[in-house]
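Quick look at what Swiss-Prot lists:
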type    : residues     : note
MUTAGEN : Lys18 to Arg : Abolished acetylation by KAT8, leading to decreased assembly of the mitochondrial respiratory chain complex IV (CIV); when asociated with R-30
MUTAGEN : Lys18 to Gln : Mimics acetylation, leading to increased assembly of the mitochondrial respiratory chain complex IV (CIV); when asociated with Q-30
MUTAGEN : Cys23 to Gly : Significant reduction of copper binding; when associated with G-24 and G-26
BINDING : Cys23, Cys24 : Cu cation binding site
DOMAIN  : 23-63        : domain 'CHCH'
MUTAGEN : Cys24 to Gly : Significant reduction of copper binding; when associated with G-23 and G-26
MUTAGEN : Lys30 to Gln : Mimics acetylation, leading to increased assembly of the mitochondrial respiratory chain complex IV (CIV); when asociated with Q-18
MUTAGEN : Lys30 to Arg : Abolished acetylation by KAT8, leading to decreased assembly of the mitochondrial respiratory chain complex IV (CIV); when asociated with R-18
Amino acid sequence: MPGLAAASPAPPEAQEKKPLKPCCACPETKKARDACIIEKGEEHCGHLIEAHKECMRALGFKI
């Protein structure tokens, strides 16, 4: 049937590109932030927490 071709799913390349999840964004700042919080406590890591928030915002996350 000729009408079915138009209803077929997108090519595999388009399906593989999924939106970035917050857990996977900014791994460098996330790792530094988490290590600081574990070692020193959250109250001593404000600069790393803010750096991670800025990175997330730059990627379009609303934090």
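Quick reminder: no glycine exception, Cβ is built from N, Cα and C everywhere.
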Cβ packing number for Lys30 (mutagenesis position), 10 Å threshold: 18
Cβ-Cβ neighbours of Cys24 (mutagenesis position) (radius 10 Å): 8
Cys23 (mutagenesis position) versus Lys30 (mutagenesis position) - Cα distance in angstrom: 9
DSSP-derived helix, strand and coil totals, residue by residue, for the domain 'CHCH' (23-63): 32 helix, 0 strand, 9 coil
Chain-internal residues near Lys18 (mutagenesis position), provided their CB is under 8 angstroms and they sit 6+ positions away: none
